[in-house]
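Shown below is the structure under consideration.
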Amino acid sequence: MARAKLPRSPSEGKAGPGDTPAGSAAPEEPHGLSPLLPTRGGGSVGSDVGQRLHVEDFSLDSSLSQVQVEFYVNENTFKERLKLFFIKNQRSSLRIRLFNFSLKLLTCLLYIVRVLLDNPDQGIGCWGCTKYNYTFNGSSSEFHWAPILWVERKMALWVIQVIVATISFLETMLLIYLSYKGNIWEQIFHVSFVLEMINTLPFIITVFWPPLRNLFIPVFLNCWLAKHALENMINDFHRAILRTQSAMFNQVLILFCTLLCLVFTGTCGIQHLERAGGNLNLLTSFYFCIVTFSTVGFGDVTPKIWPSQLLVVILICVTLVVLPLQFEELVYLWMERQKSGGNYSRHRARTEKHVVLCVSSLKIDLLMDFLNEFYAHPRLQDYYVVILCPSEMDVQVRRVLQIPLWSQRVIYLQGSALKDQDLMRAKMDNGEACFILSSRNEVDRTAADHQTILRAWAVKDFAPNCPLYVQILKPENKFHVKFADHVVCEEECKYAMLALNCICPATSTLITLLVHTSRGQEGQESPEQWQRMYGRCSGNEVYHIRMGDSKFFREYEGKSFTYAAFHAHKKYGVCLIGLKREENKSILLNPGPRHILAASDTCFYINITKEENSAFIFKQEEKQKRRGLAGQALYEGPSRLPVHSIIASMGTVAMDLQNTDCRPSQGGSGGGGGKLTLPTENGSGSRRPSIAPVLELADSSALLPCDLLSDQSEDEVTPSDDEGLSVVEYVKGYPPNSPYIGSSPTLCHLLPVKAPFCCLRLDKGCKHNSYEDAKAYGFKNKLIIVSAETAGNGLYNFIVPLRAYYRSRRELNPIVLLLDNKPDHHFLEAICCFPMVYYMEGSVDNLDSLLQCGIIYADNLVVVDKESTMSAEEDYMADAKTIVNVQTMFRLFPSLSITTELTHPSNMRFMQFRAKDSYSLALSKLEKQERENGSNLAFMFRLPFAAGRVFSISMLDTLLYQSFVKDYMITITRLLLGLDTTPGSGYLCAMKVTEDDLWIRTYGRLFQKLCSSSAEIPIGIYRTECHVFSSEPHDLRAQSQISVNMEDCEDTREAKGPWGTRAASGGGSTHGRHGGSADPVEHPLLRRKSLQWARKLSRKSSKQAGKAPMTTDWITQQRLSLYRRSERQELSELVKNRMKHLGLPTTGYEDVANLTASDVMNRVNLGYLQDEMNDHHQNTLSYVLINPPPDTRLEPNDIVYLIRSDPLAHVTSSSQSRKSSCSNKLSSCNPETRDETQL
């Protein structure tokens, strides 16, 4: 119903407002208002308004007050109804076309029946006329047309053909009428209409002229009409089922029907024309057509008269024109389908399992990383990977996907995740998971994130039940995809990992090896022990199991977490790192000895393989004891053990579990309290040092005498190391200004009052202070310099882990941000609350900028990959500038530890490229061999990566892929990196082993020592070794080398203060555990070991000196050495001159020529080490051992990775009692060691 305003009639205009026209009915409602209008009432004013409205706008006749309007009346006509039924309606038109197709096939079948029933020998003539016989004379070229014009047609067959022709004719005329658009001639001269008239109109004429009933009518041409009807029917069918991707199917169908119609037309045409010639039957004509179309013909069957010969020529010409066009169209569609990838069928999606990978552009490195990591898990072998990418597949990807290993399991679809049609093609709603990756090589990374966000929204809208795994680049965009099941923010993880690299060396290597799937078989065929041990330990990964179902941990139910961790490692070689309560979703790393294990707990542990795939071989205790004694007498090294023995034979370590107290040595005033102090046994040195047992239940009196909450009070009573500097007050709290939404709150060391923005500038003084260089600040710890292009929000995550509350105040290193562009106020507002954080504008390729930011006073320099150089015209050239700049810095500052981020992991080989170094060439061959063996970690033996000096964020892509099987990996990684802080969860730190700590002997005894004294869980070792390499171009087996400890090469120079040439202890928690050295007389074992190392080194040196005669090669080496020394002196003078020019003091600069073994260790990244130490080409290498076997020998300068329990874990339960007990113990605690763990 609708209302319309009608003009007033003349009578209505004359009538008064209260009058009613004659003959009109009284209105049903007052004032004639529609019931749809709101009523107005309540007072005279409302009534007057209502009447005025009625008089002006609704003064209608009561009979016309409501008007019913009908819509789409144009479709109610007879023609429109017919058009709707025959053409517009999908289902009805499909039925009509199916009927028409069947009708055409029936006419062709009736023609074949007429040919089979026809017998020319019975006579030829019109219906009702006299018949005569005709015989063809093969010797004469003349023939009669009568056998061609007249055929024999039975009466019943004629009736059926007439009826079918009449129906077809009427249908054709009706469709012509319905589809008429103003041009009748275009429809009349259409090929389909002409064929219809040829095949139907003669039959209708024979009804009115009987003699023509035997007239030949080429009914077999209806096959082409049937083909046309079939095409229309398939189109209607696809439209009815809403199938849009049907072009390929249609083209194949058209090609097949065209071939069939050509053969059928040729067969029937030649058979009929040869009635006047050789009188061929249908089968012979069909054989002739097939032979003629497929070959040049055999000549056994040939047409006899010229009309049939002419027909053959015409058919061949048509075939040569039509078929190539059809094939061209088919090939084009096939190529397009190869590009787009076709469809993933619904049947496969329901019967098979598949995951979808959505990317902006697919590169070969990204593809292989995903496939290798995804299919590394045994239970994913039956999964299919459907790649949905808007760009065309490049040549390298196409070549890889043609390999049988991947072609059977990977399907590439070209399409957009924003289109529901493409998501339907990928069957996203049936997928097991959807991985959405950002394009990190884009110049505008924010735009790349925006595309990722839209893809995630589109997938969530289309398939809300499909698990989402999203990779995001910028941390400020993370909250847009918070709904995803798993999210990895690239910049968050990158900056946090680079920060931990400065205080826990090679954290990047540790995390990378943990998140890669490996069986620990890399390097096992290498002749070098470090490669075998490093490769085997790289197979350790994080696994989980319910404690009640575990053979590893079931026996420790009701015991403390620390007790279970130690004994599981001792017995099975597994490292228990954390757990999760059944009623709590939070994962806790090392919850401490107060945590009692329950059967419902989920345990997370590090091992070569998961427990379900492990076999247990239990041996008799006597054999274990004997083997343990033999292991003490002769150390064969962990590399002698097979891979499975790490699990099967972990109970072979002899541990002295006597219940003795561990007391710090009372030697020097610096005291030993911060290291693994050697306990004394009543003054007797005959007994082997013992370690206290790990208690089943925590003893509160024996645990951490002072937690880190007392750090504030410690600082108040601790005298300053430098009397000229005042003690700066820090507070613990949460940063007040987060630079982006979604950052995890972390308790940090903060300034009591925010620093003014002017004070954050390192190289410029202000009204608050006049410092203009790092020397003037007088920092006690070495600097950490970060070189970045812009101060993005991700850089905030570099600062937070280094200022976390669990870091000791005395271990905080000053942080200098060397930025190409000036930071905005929003970023400065976020960092102004942190202590000792400064910025400076400059570039890493400018020597003046490096000197002004205090690079000569820095221990660590982090070079972050620049966004503007992440994309290059030539692949893998994006890192060229970064690599060259880092090379230059290593030449200028050899003692500096530089961590470099690269865009492409394959470029890390240039970080230590030496063309004539045989050892580097051998490592390159080893990498190629591992890659051929299918290893996911082929790059692991590159020395810069093994040492943790180079990192690429693409290495962490596997973290997202591994989360499909291990949904806890992202959470554990963020806890290790300090990005998330869960109450009660521990944190990652490091401890350095010195010669005074070697009484521990083995890693298993160290595990017990740490668990019993400070409840810390070691998870690995960072080891640095000195090697002497031969310069001869032999392989690794022929290389002459020795392995000694760094302490044998170290200069015995004393510490010269914070800016001295060599400090006794470096900055950061890495070196925070060792203090002054104890008397070597107390350690005869250490003296003997040092003498053995010295003799081995001297013997090796004397052998090489004796084998080096005065030859031309030796003279060349000497000249080269002199040349390099002069080069180093030149570089040293260059740096000093620039410092003088800038007005910087040169007293802190260390001469490049005076290299020590520590310098060599720090320069393992780049390899300018040949001929720099001595004539024996000494070099160093560093590597990470994850969860080594308990009988692994400790070496000096080993750095042990620890998971330390949260010092705030139990504060809420007994805060008052802890506060009083800590205050009572402050006087008894050594003030220099309170922040470290008492061991």
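Along the chain as shown, residues are numbered 1 onward.
Backbone N, Cα and C atoms are what each Cβ position is placed from, and that goes for glycine too.
Found this in Swiss-Prot, in case it helps:
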BINDING   L513, H516, S538, N540  Na(+) 1 binding site
BINDING   R761, K764, N769, Y771, Y777  K(+) 3 binding site
BINDING   G778, S787, L818, D820, G842, D865  K(+) 2 binding site
DOMAIN    352-488  domain 'RCK N-terminal 1'
MUTAGEN   M335 to A  Shows channel activity even in the absence of cytosolic Na(+)
MUTAGEN   R379 to Q  Completely abolishes Cl(-) sensitivity
MUTAGEN   R409 to Q  Generates currents that resembles wild-type in terms of voltage dependence and kinetic behavior but has 2- to 3-fold higher amplitude compared to wild-type. The mutation shows to cause constitutive activation of the channel, mimicking the effects of phosphorylation of the C-terminal domain by PRKCA activation
MUTAGEN   A915 to T  Generates currents that resembles wild-type in terms of voltage dependence and kinetic behavior but has 2- to 3-fold higher amplitude compared to wild-type. The mutation shows to cause constitutive activation of the channel, mimicking the effects of phosphorylation of the C-terminal domain by PRKCA activation
MUTAGEN   A947 to T  Increases channel activity upon positive potentials. The mutation corresponds to probable disease-associated variant in humans
Considering Cα atoms only, can you say which of M335, S538, G778, D820 is the nearest neighbour of N769 (K(+) 3 binding site) among these recorded positions?
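Closest by Cα distance to N769 (K(+) 3 binding site) among the recorded positions M335, S538, G778, D820: G778.
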Specify the nearest of the recorded positions M335, R379, R761 to D865 (K(+) 2 binding site), where nearness means the distance between Cα atoms.
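Looking at Cα distances from D865 (K(+) 2 binding site), the smallest one goes to R761.
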Provide, as an integer number of angstrom, the distance between the C-alpha atoms of R761 (K(+) 3 binding site) and G842 (K(+) 2 binding site).
12
What is the interatomic distance between the Cα atoms of G842 (K(+) 2 binding site) and L513 (Na(+) 1 binding site), given in whole Å?
34
Within a 10 Å radius around the Cβ, which one of these binding-site residues has the most neighbouring Cβ atoms: N540, N769, S787?
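Sorting the candidates by Cβ neighbours within 10 Å, the top entry is S787.
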Using the alpha carbons only, what distance in Å do you get between R409 (mutagenesis position) and H516 (Na(+) 1 binding site) once rounded?
21
Restricting the comparison to the binding-site residues L513, Y771, Y777, which residue's C-alpha is spatially nearest the C-alpha of R379 (mutagenesis position)?
L513
Through the lens of DSSP with three states only, how would you label G842 (K(+) 2 binding site)?
coil
Between C-alpha atoms, which of these binding-site residues comes nearest to A947 (mutagenesis position): S538, K764, Y771, S787, L818?
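Result: the closest of the binding-site residues to A947 (mutagenesis position) is S538.
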Could you put numbers on the helix, strand and coil content of the domain 'RCK N-terminal 1' (352-488), residue by residue per DSSP?
59 helix, 30 strand, 48 coil
Using a 10 Å radius around each Cβ and counting other Cβ atoms from all shown chains, which of the binding-site residues G778, G842 yields the largest count?
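Checking each of G778, G842, the winner is G842.
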Have a look at the recorded positions M335, Y771, Y777, S787, D820 and say which one has the shortest Cα distance to N540 (Na(+) 1 binding site).
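In terms of Cα distance, N540 (Na(+) 1 binding site) lies closest to S787.
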Around the Cβ of S538 (Na(+) 1 binding site), how many other Cβ atoms lie within 10 Å? Please give the count over every shown protein chain.
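By my count, 30.
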When you rank M335, G778, S787, L818 by Cα distance to L513 (Na(+) 1 binding site), which of the recorded positions ends up on top as the closest?
S787
Given G778 (K(+) 2 binding site) and K764 (K(+) 3 binding site), what distance in Å do their CA atoms have, once rounded to a whole number?
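Here the two Cα atoms lie 16 Å apart.
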Work through the recorded positions one by one (M335, S787, L818, D820) and name whichever has its CA nearest to the CA of K764 (K(+) 3 binding site).
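Given the candidates M335, S787, L818, D820, the nearest one is L818.
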Taking just the CA atoms, what is the gap between S538 (Na(+) 1 binding site) and Y771 (K(+) 3 binding site) in Å?
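With distance taken Cα to Cα, Y771 (K(+) 3 binding site) is 47 Å from S538 (Na(+) 1 binding site).
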